[in-house]
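**Student:** Supplied in structure tokens, the structure appears directly below.
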Amino acid sequence: MADGNEDLRADDLPGPAFESYESMELACPAERSGHVAVSDGRHMFVWGGYKSNQVRGLYDFYLPREELWIYNMETGRWKKINTEGDVPPSMSGSCAVCVDRVLYLFGGHHSRGNTNKFYMLDSRSTDRVLQWERIDCQGIPPSSKDKLGVWVYKNKLIFFGGYGYLPEDKVLGTFEFDETSFWNSSHPRGWNDHVHILDTETFTWSQPITTGKAPSPRAAHACATVGNRGFVFGGRYRDARMNDLHYLNLDTWEWNELIPQGICPVGRSWHSLTPVSSDHLFLFGGFTTDKQPLSDAWTYCISKNEWIQFNHPYTEKPRLWHTACASDEGEVIVFGGCANNLLVHHRAAHSNEILIFSVQPKSLVRLSLEAVICFKEMLANSWNCLPKHLLHSVNQRFGSNNTSGS
């Protein structure tokens with residue numbers, strides 16, 4: 001469960017309400033780290049991860065695999081949905097994306113080791129219960145691994161790096177064994193710099209022939225897609241947690257290393273990197289080489305090639321192996337993760353808290369809705385004059401008691 005050996009919205013109508021599914025509305029999901037979270041811009045879907053066993057103390061356990069938690073980014077409400085079908089095993093360190101409201105899940109680490117299985121779940125389904133489907137893809141798959149990254153471009157999912165088993169088939173790229181894994185596992189593992197493409201129309205795996213200087217093998221790094229560039233920052237390789245920044249041109253498959261001007265974030269793994277505009281990435285948290293959890297946030301300006309430290313109110317809330325998703329309202333929603341040294345298992349402080357970072361100016365609609373809510377007593381008699389979809393938004397917000405980050 002560690003970072004090596006520790007290791008535009010489619011329209012202006014309301015999105016799917018998920019009210020028709022068999023569900024259970026609770027306050028929030030359990031605390032966790034190593035989970036996945038993806039977004040359709042209005043909802044954040046959370047699956048998997050693990051937490052400490054509160055009864056036995058020294059043991060970690062994976063969260064229930066059937067549970068899919070959906071966070072409404074507008075109202076701040078959580079909903080739990082119990083999924084069915086080819087449900088993936090409970091895992092940590094998996095890699096997930098959401099494309100056109102379809103969730104794709106690859107890799108991870110479960111109770112029997114690493115996996116390279118691929119799953120999908122269509123959140124647009126009209127069935128009463130959301131169904132997982134395991135896809136038997138064509139071509140040579142990536143090796144079994146966790147803590148890898150992914151870029152989404154056109155009809156392709158492009159996976160990079162990770163920590164796991166030696167590939168069984170010949171692949172392009174470098175694999176470096178972790179010597180310490182020979183002592184504590186019958187299946188030694190290591191880091192890699194492999195690039196694998198999955199075509200989501202044919203479900204076929206392939207590898208591109210890349211040019212330029214590739215990044216070193218790594219795991220627990222962070223990836224983000226902007227245009228035709230797949231960015232990767234940091235991650236762990238052997239005993240170092242790095243702060244290098246690279247991008248892969250997803251048309252030409254050429255690697256480029258970026259040397260930003262001025263100050264840069266310290267090296268880290270288990271951090272998040274989120275695209276927030278066509279020119280900016282948002283970096284938060286992580287874990288340093290000297291095993292310190294981080295609470296700093298940065299924005300990277302692509303056109304200026306520079307990092308800028310981002311001021312925020314959560315400096316006393318470090319997070320590592322958390323998740324971060326961008327909303328349609330210019331916010332980054334951070335969920336879960338660990339607040340201290342994750343490697344001291346019996347003391348790991350896993351979180352289930354939401355941290356909200358406003359990284360873009362709020363829209364006029366959002367500002368107007370907040371004003372209506374602020375002066376609700378004064379304006380209540382005029383609510384029926386609002387368009388139906390805005391009235392729906394106001395009513396939903398009144399039903400929420402989650403004001404974190406506002």
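Glycine is treated like the rest: Cβ placed from N, Cα and C.
As the structure is a computational prediction, the values presented were derived from the model and not from experiment.
Grabbed the feature section from Swiss-Prot, which reads as follows:
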- PHE177 to Ala: Impairs oligomerization of KLHDC2-ELOB-ELOC complex; when associated with A-182 and A-183. Impairs oligomerization of KLHDC2-ELOB-ELOC complex; when associated with K-182 and A-183 (MUTAGEN)
- PHE182 to Ala: Impairs oligomerization of KLHDC2-ELOB-ELOC complex; when associated with A-177 and A-183 (MUTAGEN)
- TRP183 to Ala: Impairs oligomerization of KLHDC2-ELOB-ELOC complex; when associated with A-177 and A-182. Impairs oligomerization of KLHDC2-ELOB-ELOC complex; when associated with A-177 and K-182 (MUTAGEN)
- SER269 to Glu: Abolishes oligomerization of KLHDC2-ELOB-ELOC complex (MUTAGEN)
- SER269 to Glu or Leu: Abolished ability to recognize truncated SELENOK with a diglycine (Gly-Gly) at the C-terminus (MUTAGEN)
- ILE373 to Arg: Impairs oligomerization of KLHDC2-ELOB-ELOC complex (MUTAGEN)
- SER406 to Gly: Promotes oligomerization of KLHDC2-ELOB-ELOC complex. Abolishes the activity of CRL2(KLHDC2) complex to ubiquitinate SELENOK (MUTAGEN)
**Student:** Sort PHE177 (mutagenesis position) into helix, strand or coil using the DSSP assignment.
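**Tutor:** Once the DSSP labels are grouped into three classes, PHE177 (mutagenesis position) ends up as strand.
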**Student:** I want to check the contact list for PHE182 (mutagenesis position): same chain, sequence separation of six or more, C-beta distance under 8 angstroms. What comes out?
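**Tutor:** The list for PHE182 (mutagenesis position) reads PRO188, given in order along the sequence.
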**Student:** Tell me which residues of the chain lie with their Cβ under 8 angstroms from that of PHE177 (mutagenesis position), as long as they are six or more apart in sequence?
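**Tutor:** Sequence-distant Cβ neighbours: LEU166, PRO188, ARG189, GLY190.
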**Student:** Tell me the Cα distance separating SER269 (mutagenesis position) from TRP183 (mutagenesis position), rounded to the nearest angstrom.
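**Tutor:** Distance between the two Cα atoms comes out at 23 Å.
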**Student:** How big is the gap, in Å, between the Cα of ILE373 (mutagenesis position) and that of SER269 (mutagenesis position), rounded to a whole number?
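**Tutor:** On Cα coordinates alone, these residues lie 40 Å apart.
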**Student:** By a simple count, how many Cβ atoms lie within 10 Å of the Cβ of TRP183 (mutagenesis position), its own Cβ left out?
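**Tutor:** Around TRP183 (mutagenesis position), other Cβ atoms within 10 Å: 8.
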**Student:** Count the Cβ atoms, other than its own, that fall within 10 Å of the Cβ of SER269 (mutagenesis position), considering every protein chain shown.
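**Tutor:** SER269 (mutagenesis position): 28 neighbouring Cβ atoms within 10 Å.
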**Student:** By the DSSP assignment reduced to helix, strand and coil, which category contains SER269 (mutagenesis position)?
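**Tutor:** Reduced to three states, the DSSP call for SER269 (mutagenesis position) is strand.
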